[in-house]
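Here's the structure, in structure tokens; my notes come after.
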Amino acid sequence: MSSIESLSIQGIRSFGTYADDLQSIKFSSPVTLILGENGCGKTTVVECLKYALTGECPPGSDRGKSFVHDPKIFGLNEVLAQIKMQVRDRRGAQVSICRTMKVSKKRNKMSFETMDSTINFLTGAGQSKREKQDSLSGRSVDIDVAISDFMGVSKAIINNVLFCHQEDSSWPLDESKKLKEKFDAIFGITEYNKALDKIIKLRKEAMEELKIKEANIKHVAYLKQEMEVKTLNLQKAQRKCDAIKAQCSECEEEMKPIEARLVEIRNVEFEIGKYQAQKVEMDTKHKNCKDQISTLTLKIKKPFRGTLDELDQEISNFDQRMLEMRQKRTEVEGDLSQIKRSSVAEQEKLGTQDRKHCLAKQRHQSELACRAQLLKRVKEFCRELHIPIDCDLVEQPEKMGEVLRDIEAMIITKHCEITEIVEQNEKADRSRQVKIDELRIELTKSEQSVTAQEKQRESSKRESETLGVEIKKIETSMQDLKKLEKEINEVNELYESATKNIDQQAIKDAIARKKASIAENQIQFKKLDEQLTFLGSMAKLVAECSLKQKELDKKNQEVHRVRSRHSDHFGKLFKEPITCNYRRSMQVVYEKLRREIQELNEKANTQKLKEQSYEIKRKNLISDISRMEKELKDSEELIYQKCRSTPYDDLLERSKTTISKLQFDHGALKSSEALYKKYIQKMDEEPSCPLCHHNMTSDEACDLTSELTDEIQKLPDNITRAEKALKAEQIKYENLLQLKPTILKVKELKDSLPQKKEELKKVEELLGDSVSEYETLIALIGEPTHNMELANSMMGDMSLLDEALKDSARLTKDLDLQKGQLPASYDSSVSMDDLQAEKSKVSKELETERKELESAQNAVQQQMDALNRLREKKNSLKDRQIHLREGLQSLPQLKERLEKLNSFLTTVASEISELKAKIQPLKLNLRAAIEEKERLKKSESEKLAQLNSKYNSYKSTDHDIQRLNKEAEDYAKLDLRNEIKKLDEIIMASKDKLRKLEAEISLKTDELETIKTECSNQQTVERDLKDNRELKQLEDKEAKLRESCQVLDKQLGNLDFHSVSKEKVNLTKQRDKATVRKGELLGQLGEIHSQVNKLQREIDEPRFKESLKNFRKANYEIEVTRLCIEDLGQYRLALEWALIQFHSEKMEMINRLIREYWRKIYRGNDIDYIQVKTDEVSSDASADRRKTYNYRVVQSKNYSEIEMRGRCSAGQRVLASLIIRLALAETFSSNCGVLALDEPTTNLDRANINSLCEALNCIVEERQSQSNFMLIIITHDENFVSSLGKITSYHRVFRNEECKSVIRRVEAGPSKKALIDQ
């Protein structure tokens, strides 16, 4: 059973929004009492419980805007609110529910927004976390549905029964429509009604669907028969197709060796072309190699006469010499960089020493200033403290320590004086506080005595009022007693007259007559049943005749249907009308059409073979043209890539000219270095121009020399660029030479392509004529083919028609035989249906008489019940008479108790007056003592503050002096004068070392320049050696190329190109013959394929392909639909019966509880009982209607039930609503034992309040054994609280000084109340 454990509220209505405003309440079993004044926030607790469980805002809150704390109160733009609730679900596991809301103020408009709703699963009661989940969020699931599931009750019960809002608490006496909605929601009738409507709708749809399926199955059966015929024809065509395919495979096998040999011949042709291309390439390379050899021979100044190995050795020796010179250059550069690094390091060292020297001088100045400031501060502080100084501290600095110790001793003395004053002040203050505490204790005792006396007076006063009311009631009951005796006499007279008016003998005679009439009808019913049994014995033979007749009518209809369907086709296929042997006549027509089509097909196939031969020739020509055009396009693209738009011969000549020019430029650059050096040498000897011999000034000569030197330095790069350009141009020239065969091939293709295209044009003309003639033949085949297909499609119906005619004749004969077997005594005018109708009529009369008998018996029973009720009323009146007499007997004791209470109240009033007179002087004395204590304490504090201020200034000055003394001692330890002298010596040594290093750098630089000049002079020799090596390599390459050309000539001679070409022509003729034969077979195969495809397409149509499956499926669906209709009818009846039974049982239980609670609680005598009346709405009693109910609350007055709405007082309305809610909670909330009552005493008088308390106490005692039972009562009536029995604690709701709602738990005891924070 689920229950509530705790609730936390923040930012709801008058509850504050800040963290310290959070209010919590822990609910206890069996009763949780919440007490508070009007408007302090009691009802807000119920609203929060309801909102946490259902997510619905309370009524009148403007969709939640006034439910959250108003932001206008504290001048905020938005307010966040949160409700946290911890519960135990119906399985006992702990669940935490948290709902967060926000109200924002934008442009003076308020908007409410739900921020988040979360369920957290806690562990508890032996339950693990639910399905390994920690929490559920409102973004992923419906939180309200989940909470209803956890609590074990529906949302309607939570809203309307368990946590009903005070404004909606009187809903049981609301208007009829709203009351019906509430009860339907509580019973869950709405969902069940939806299920019933769904079942009714499904049953109707199934019945309509059954009619449609029964009509459609005839068409499905016809398609199944058509499918079987077409499948047989398809299998014959496929067997013929397989035979032709085998012949085609034989042709392909004959062509395979021919094709293989043709592939080999093409490979030989490819090899010949490849060797020819290689030969052209080798010739080109050989010629280029010779040209390069001649060019290099001209460039070399000094040819090398040895071998290539000797030349490599010479180059290696030269490289060794150059390597030694480079190594020496690297060593000199390394030494120079090492010396430079040493110089830089020495300069950095000198800079570091300079910085240290400056820092030492600054510290020395700071030391002198610190010592001067220390002496000044010490002298001033000693004068302030009156400490004498006997020596000069400048000349004797060692005396400084003694002076500082004297200062420290004087400061400690001042601190001791302040401590003594503080102790004296505290002692005086404690004595004054003792006096104040004594006065306060005396005052508290007096006030507590007054409070206790007032409480005792109040309780006595309440008891006195209660006794007065009881005495008045007993005095007035004397008159009631007389009325009661009169009423008892009246009831006795009514009972006696009712007994006389009932004639039991007459009633028994009427019942006997009814029973005799029922017996006569039963005899007639039995006679009719025997007649039906006789007809039933003949029913089989009659039924067979009827079935035969129906079958005969069906066959005649089928014959008429088939004849009507094909009446137009009969006129088209037959010249004369036919009446029998339809299938045989149709087969004759079919064979005639087949022979005609076969003749036309043979002519068409002959023409098709011609067409295919032309088509093959055309495809071969197109293939050759495409291949030649592709080769032409590729060759032209290759030529374009190499030559662009320039003619090939012009480009070849231009490339050759460019190579010659580049070779000349390369040679000129190689020789220009020696020429420039010669010019420079001459200008050094005589400053004049080497060309015009013009005398130049020294500056002009120097500029020209520099310019020529720069040109010499650029020569290696210029030579490298010239060599790259020359090699690139040579490669281009070689590529152009390789392009020569492609040029020749393009010319050949351009000559042969027009011839091929002309041949293709002639073949296409012949192909067009052949296609036209073939199409004409195919068109002629169309009409007989259509007629043959029509005859073929009608063949099945003709078989059915012949079969139907035979069946019709057979059924006519069988029907005549069966009619002759019927007996002569059989009366055909008397049908079984008439007897069955008469039997039903007698059965209804029997049922009517039985109902009349039952109503008569019920009337007798009602009369007896009326007598019993009168007897019960008489007994209850006598019980009440006895109770009133007992009250009259206790009247003297009550009056005596009232007099004692009045005298006690007088005594207590005088004692309270005396105690209040003593309290005022005690308050004045206490206030005077407190003021005197505060005045003296303030004066002492001011004096002490002055002393402390002076002491703190002494302490600060002493701290500064100690700091200066510490700094002076630290400076003395550094010995700064000697440090400055050492740094001066180090700086002078570093400067001397730097001068030596600069001299070494100058020497090494000159040596490096000499080595660089020697290296540049060796480059000319290196170039000559490399040219000799390149010449040797080219000579070897030329010899190899010459050998390769000879080998290619020999290979081309070995390939017999003429015999290969002749063999290719013969094989091509053989292949063409086989292709023609294969074409003929393919033509036949195509025709058969068209038939197969046509049949396959027809079979693959959904109506034929799925015909068998659809036929079976249709039968299954019809049977299943019938069963579904029967099952849905049974399900609907079962569900409605269960609903009616559930509703009646629950309403009976609810009304029983309502009567029981009303008699316990209500103390009036005008209403005997109340109950919820259920009225069934009248509707047509069809299978597709469901029952609905209306609800109303009625009251019984003088044994007459009248509607309570509009006929009861405000108190009766409240009490009736409360009792109905109690009964509903007892009935429907078996899984949740929580019930909240908000202000249950509203509009109730004291008697009904007391009886309500007694009833609630009884409910609590009965349910106390259930640990999860919880009754939450919210009230402002403290007398109601005191009447609820043993309440050990309750929760008080009040407003604090900020007008925010606060919840405190109050322990209720006999003499004290303590507030305990939650």
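Positions of Cβ are set from backbone N, Cα and C atoms, glycine also.
Under a cutoff of 8 A between CB atoms, and with a sequence separation of 6+ in the same chain, the neighbours of GLY39 (ATP binding site) are SER14. Under the heading ATP binding site, Swiss-Prot lists ARG13, ASN38, GLY39, GLY41, LYS42, THR43, THR44, VAL68, ASP70, GLN166.
The Cβ of GLN166 (Mg(2+) binding site) has THR43, VAL46, ASP1238, GLU1239 as same-chain neighbours under 8 Å, each 6 or more residues away in sequence. Under the DSSP three-state reduction, GLN166 (Mg(2+) binding site) is assigned to helix. If you look up Swiss-Prot, you'll see THR43, GLN166 marked as Mg(2+) binding site.
Here the residue is the original one, while Swiss-Prot reports the natural variant GLU208 to Asp with the comment In strain: NC335, NC362 and NC390. Sequence-distant neighbours of GLU208 (variant position) (same chain, 6+ residues apart, CB-CB distance under 8 A): none.
Where Swiss-Prot documents ASP480 to Asn as a natural variant, the accompanying text is: In strain: MW6. Within 10 Å of the C-beta of ASP480 (variant position) there are 16 other C-beta atoms, taking all protein chains into account.
Listed in sequence order, ASP802, LEU805 are the same-chain residues at least 6 apart in sequence whose CB falls under 8 Å from the CB of CYS580 (variant position). DSSP assigns CYS580 (variant position) to coil, not to a helix or a strand. The annotation that Swiss-Prot gives for the naturally occurring variant CYS580 to Ser reads: In strain: MW25.
Under the heading domain 'Zinc-hook', Swiss-Prot lists 645-741. Note on the domain 'Zinc-hook' (645-741): its mean pLDDT in the predicted model is 72.
THR657 to Ala appears in Swiss-Prot as a natural variant; the accompanying note says: In strain: MW6, NC357, NC358, NC361, NC362, NC375 and NC397. Long-range Cβ neighbours of THR657 (variant position) (same chain, at least 6 residues apart, Cβ-Cβ under 8 Å): none.
Feature annotation from Swiss-Prot assigns Zn(2+) binding site to CYS689, CYS692.
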**Asked** To the nearest whole angstrom, what is the C-alpha distance linking ASP480 (variant position) and ASP70 (ATP binding site)?
**Response** 57
**Fill in**
Counting Cβ atoms within 10 Å of each Cβ, the densest environment among the binding-site residues ARG13, LYS42 belongs to LYS42
**Message:** Max CA to CA distance in Å over the ATP-binding set ARG13, ASN38, GLY39, GLY41, LYS42, THR43, THR44, VAL68, ASP70, GLN166?
**Reply:** 22
**Prompt:** Around THR44 (ATP binding site), which residues of its chain at least 6 apart sit with Cβ under 8 Å of its Cβ?
**Reply:** ILE9, ILE12, ARG13, SER14, PHE15, SER1301
**Complete:** Counting across all protein chains, other CB atoms within 10 angstroms of the CB of THR43 (Mg(2+) binding site) number 21
**Asked** Do any residues at least six apart in sequence from ASP70 (ATP binding site), in the same chain, have a Cβ closer than 8 Å to its Cβ, and if so which, in order?
**Response** VAL79, VAL103
